[in-house]
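Not my notes, these are from Swiss-Prot:
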ACT_SITE  D11  active site, proton acceptor
MUTAGEN   R19 to A  No effect on activity toward PRA. No activity toward ProFAR
MUTAGEN   D130 to A  Very low activity toward PRA. No activity toward ProFAR
ACT_SITE  D130  active site, proton donor
MUTAGEN   T166 to A  No activity
MUTAGEN   D171 to A  Low activity toward PRA. No activity toward ProFAR
Amino acid sequence: MSKLELLPAVDVRDGQAVRLVHGESGTETSYGSPLEAALAWQRSGAEWLHLVDLDAAFGTGDNRALIAEVAQAMDIKVELSGGIRDDDTLAAALATGCTRVNLGTAALETPEWVAKVIAEHGDKIAVGLDVRGTTLRGRGWTRDGGDLYETLDRLNKEGCARYVVTDIAKDGTLQGPNLELLKNVCAATDRPVVASGGVSSLDDLRAIAGLVPAGVEGAIVGKALYAKAFTLEEALEATS
């Protein structure tokens, strides 16, 4: 069985590494320098970094220069997310040399553009599906974005290479991942799925790893690592 890829997260707000609860602005806990956090995960054995510009996602400015600095300082693979919704923001993201880019809100609001980007960039593009129930939520999670499975069907037809699935109700809560949601998304696509939100323990990671045969490829881990629920080394060992 192939192992679950782990993607420690560095979310950047106003120049700081932060974690949110339910992805809501105003719930930040700051963890200092994004570059230091990213380098610490790399030193601990991470093969991936999930790097998010929260200001860009929420439309409260951006941390573009800092995000580029962090991405370019990494020797490991970087998945870049947050506010990538037009040609300009996509070009800036790709220019960092990141391995792949997560489209979020843009996928909901400008479907024609997303189809074009998927056709042009293929495997460098993943689409973030931020879900509450079976409804997608766009732009920093404050808007309704339509039905999950209708959108998934459309993106499958357009050739989307990968999905990053977040259960907003679980994100930043340390309440455990939504395994049913992950199973349902995997059943609706033959593309790999990256799980995000709710991981609180090594058992949660083992449970997600149990879905690798169903199509789950990776798990983004944020608050549990920052809250020291377990170390990245322990997580890598538990899922190898």
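Numbering starts at 1 and runs along the chain as it is shown here.
Any Cβ shown, glycine's included, is placed from N, Cα and C.
At each noted position, the model has the original residue.
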What does DSSP call T166 (mutagenesis position) in the simple three-state scheme?
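Going by the DSSP assignment, T166 (mutagenesis position) falls within a strand, counted as strand.
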Roughly how many Å separate the Cα of R19 (mutagenesis position) from that of D171 (mutagenesis position), to the nearest whole number?
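Cα of R19 (mutagenesis position) to Cα of D171 (mutagenesis position) measures 10 Å after rounding.
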Tally every other Cβ atom lying within 10 Å of the Cβ atom of D171 (mutagenesis position).
25
Need the DSSP three-state call for D171 (mutagenesis position) to compare against my parser.
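The residue in question, D171 (mutagenesis position), is coil (DSSP, three-state).
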Tell me the Cβ neighbour count for R19 (mutagenesis position), meaning other Cβ atoms within 10 Å of its Cβ, over all protein chains shown.
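Excluding its own Cβ, the number within 10 Å is 21.
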Can you tell me the CA-to-CA distance separating D171 (mutagenesis position) and D130 (mutagenesis position), as a whole number of Å?
10
